[in-house]
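Q: I'd like to ask you about the structure that follows.
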Amino acid sequence: MEATLEQHLEDTMKNPSIVGVLCTDSQGLNLGCRGTLSDEHAGVISVLAQQAAKLTSDPTDIPVVCLESDNGNIMIQKHDGITVAVHKMAS
């Protein structure tokens, strides 16, 4: 699984508008990261996804957290116990 995750991280970073990607488990443990997103961000990203999920009563509704700034967006979503964050530069 680790090799597959590493390949997905590398493939994601091939997109020129993406400058960072991070995967974390539900405990905030960094499973892998590239670019602008690092180990220090894993806990916060995991908690943001968990807190956003509490805002909906529909368990099948999986929210996307989007942090916007002038320099770009960080999109965060949880998938089957793994939270993925992607840092995309503004176009």
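Using N, Cα and C of the backbone, Cβ positions are placed for all residues, glycine too.
Although substitutions are noted, the structure shown does not include any of them.
Sharing the record's features from Swiss-Prot:
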| type | residues | note |
| --- | --- | --- |
| MUTAGEN | Thr12 to Ala | No change |
| MUTAGEN | Thr36 to Ala | No interaction with XABX14-154 (truncated form of HBX) |
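Can you walk me through where each of these features ends up in the structure?
A: Secondary structure at Thr12 (mutagenesis position), as computed by DSSP, is helix.
The Cβ of Thr36 (mutagenesis position) lies under 8 Å from the Cβ of Val19, Gly20, His87, each of these being in the same chain and 6 or more residues away along the sequence. Thr36 (mutagenesis position) falls outside any helix or strand according to DSSP and counts as coil.
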